[in-house]
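Peer 1: What follows is a single structure, and I will ask about it in a moment.
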Amino acid sequence: MVRTKADSVPGTYRKVVAARAPRKVLGSSTSATNSTSVSSRKAENKYAGGNPVCVRPTPKWQKGIGEFFRLSPKDSEKENQIPEEAGSSGLGKAKRKACPLQPDHTNDEKE
């Protein structure tokens with residue numbers, strides 16, 4: 001039971017009950033036939049995707065979804081990488097020395 005502000009009023013008593021969604025019935029041929037015909041009608045009326053409240057045009061710079069499927073293997077390199085560095089494991093490059101950080105002693109002096 002959930003108590004609400006209305007419970008403080010004398011002489012009234014309300015009980016809040018959570019509702020459940022109806023469950024699908026499987027195995028019955030008649031209900032399966034009815035549910036498919038009803039669901040096909042619902043699918044025609046429903047809006048499929050996007051933002052139905054504020055429809056905005058697609059920007060010119062945005063690629064279509066088909067562009068990603070039509071790319072050849074040589075064009076599928078990362079856009080933001082330099083071609084010489086793309087896919088390299090770093091074996092042929094000069095090794096960088098690791099420079100450990102010097103400990104900061106400013107906090108120790110204050111204590």
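Every residue, even glycine, has its Cβ placed from backbone N, Cα and C.
Here the original residues stay in place, and none of the substitutions has been built in.
Swiss-Prot lists these features:
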| type | residues | note |
| --- | --- | --- |
| MUTAGEN | K15 to R | Loss of monoubiquitination; when associated with R-24 |
| MUTAGEN | K24 to R | Loss of monoubiquitination; when associated with R-15 |
| MUTAGEN | I65 to A | Loss of binding to PCNA |
| MUTAGEN | F68 to A | Loss of binding to PCNA |
| MUTAGEN | K78 to A | Stabilizes the protein in G1 by preventing association with the APC/C complex and degradation by the proteasome |
Peer 1: Restricting to the chain of F68 (mutagenesis position) and a gap of 6 or more, list residues whose Cβ falls under 8 Å of its Cβ, or answer none.
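Peer 2: Same-chain residues close to F68 (mutagenesis position) (Cβ under 8 Å, separated by 6 or more): none.
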Peer 1: Look up F68 (mutagenesis position) in the DSSP assignment and report helix, strand or coil.
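Peer 2: In three-state terms, F68 (mutagenesis position) counts as helix.
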